[in-house]
Amino acid sequence: MKPHFRNTVERMYRDTFSYNFYNRPILSRRNTVWLCYEVKTKGPSRPPLDAKIFRGQVYSELKYHPEMRFFHWFSKWRKLHRDQEYEVTWYISWSPCTKCTRDMATFLAEDPKVTLTIFVARLYYFWDPDYQEALRSLCQKRDGPRATMKIMNYDEFQHCWSKFVYSQRELFEPWNNLPKYYILLHIMLGEILRHSMDPPTFTFNFNNEPWVRGRHETYLCYEVERMHNDTWVLLNQRRGFLCNQAPHKHGFLEGRHAELCFLDVIPFWKLDLDQDYRVTCFTSWSPCFSCAQEMAKFISKNKHVSLCIFTARIYDDQGRCQEGLRTLAEAGAKISIMTYSEFKHCWDTFVDHQGCPFQPWDGLDEHSQDLSGRLRAILQNQEN
């Protein structure tokens, strides 16, 4: 027997979906929250649960929020199937509010047989410290099952369009800047949840052998400091990592380099123009010519921000890439090669090392010395 569904709809109209799931990070007048859900069961016996939609208002009483409506319904279902394990997936226009987030964490802590994956179109009050802490509490895994939260990318929007929209068999047409907004929100969520890189990803991509092969991605780790009483103070909430977006991934037809993704997110930090900041980047490859030009423009226009770049390897250090690095240095950026100290710092700060110390690879120091000499020659405009 199924419990009765209340306050649900089967599908939404196309304009309703496009309006409410539009993923620009800062939006007004989107006060209705749409929650599309799917419930799957583990094991050979799978009760036929239908995917449906809850909706509610942002500023209404908590019990009318779609997240709470879902759990009210789901709790009734659980009473009929206490021994079953469930995988619940949400696709939601706004991430849950602080109170909903805390109640969700309590529910999941009390029912370890339920796992919840949340795909969000936008982040609600992502700048609020209390909200950030609530999200971390919901998504942390150390003390037992919790939720997994991700930003909706093209694939999730396409899935919702096919599953929850009266699409009349028309294909999903992404709006302008969908992939760019996805990257911005992905980076901001990573900052909030303090995502860490897995050790193999770090050691593979940051290996500093000068002529290494098969490293086609650029990883960029970053941290931000603010000057206070003549001392640089680390801003823990402004720390994270990202990588370039390959062509045809997450809706990027032409791809987007890590440095440009990083520049996209800085305006959302809302750095105080009357304060001095130092941004430090640790990159697996040095910037290409175009990215170096854009980074130079940024620091030229933002005099309150200084930029330090430590790179593991030099990308195509012939021709225009050399010119780009010189332009970036002339604009005021400090460019250096990563040494053991920087590799260890990245390992300790950005990697989920599980308490294991950083183990340098063979040739690390020799490669750093060689690359440092080549970088000096490039910046001094000397022939190799």
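Using the three backbone atoms N, Cα and C, a Cβ is placed for every residue, glycine included.
Don't expect the noted substitutions in this model, because it carries the original residues.
Summarising the annotation, Swiss-Prot assigns domain 'CMP/dCMP-type deaminase 1' to 29-138. Look at Swiss-Prot and you will find His65, Cys97, Cys100 tagged as Zn(2+) 1 binding site. Here Swiss-Prot describes Glu67 to Gln as a published mutagenesis experiment; the accompanying note says: Decreases cytidine deaminase activity. Under mutagenesis, Swiss-Prot gives Pro210 to Ala or Gly with this note: Nearly abolished catalytic efficiency of cytidine deaminase activity. Annotation of the published mutagenesis Arg213 to Ala in Swiss-Prot: Slightly reduces enzyme activity; the original residue is retained in the structure shown. Annotation of the mutagenesis experiment Gln245 to Ala in Swiss-Prot: Nearly abolished cytidine deaminase activity. For the mutagenesis result His248 to Ala, the note given in Swiss-Prot is Improved catalytic efficiency of cytidine deaminase activity. Under the heading Zn(2+) 2 binding site, Swiss-Prot lists His257, Cys288, Cys291. One mutagenesis experiment catalogued in Swiss-Prot, Glu259 to Ala, is accompanied by this note: Loss of cytidine deaminase activity and significant decrease in antiviral activity; when associated with A-67. Per Swiss-Prot, active site, proton donor is recorded for Glu259, and the stated evidence type is experimental evidence.
Feature map: annotations from Swiss-Prot on the structure.
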residue	record	Cβ within 10 Å
His65	Zn(2+) 1 binding site	25
Glu67	mutagenesis position	26
Cys97	Zn(2+) 1 binding site	19
Cys100	Zn(2+) 1 binding site	22
Pro210	mutagenesis position	13
Arg213	mutagenesis position	6
Gln245	mutagenesis position	24
Glu259	mutagenesis position	25
Cys288	Zn(2+) 2 binding site	18
Cys291	Zn(2+) 2 binding site	24
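Around the Cβ of His257 (Zn(2+) 2 binding site), the same chain contributes Thr218, Asn244, Pro287, Cys288, Ser290, Cys291, each under 8 angstroms and 6 or more positions distant in sequence. DSSP assigns Cys97 (Zn(2+) 1 binding site) to coil in the three-state reduction, outside any helix or strand. The distance from the Cα of Cys97 (Zn(2+) 1 binding site) to the Cα of Glu67 (mutagenesis position) comes to 9 Å.
Looking only at the mutagenesis positions Pro210, Arg213, Gln245, the one with its C-alpha closest to His65 (Zn(2+) 1 binding site) is Gln245. For Pro210 (mutagenesis position), the nearest neighbour among the listed recorded positions (Glu67, Cys100, Gln245, Glu259), judged by C-alpha distance, is Glu259.
When the recorded positions Glu67, Cys100, Gln245, Glu259 are ranked by how far their Cα is from the Cα of Arg213 (mutagenesis position), Gln245 comes first. Cα of Glu259 (mutagenesis position) to Cα of Glu67 (mutagenesis position): a span of 36 Å. Residue counts for the domain 'CMP/dCMP-type deaminase 1' (29-138) under DSSP, helix first, then strand, then coil, are 41 helix, 34 strand, 35 coil.
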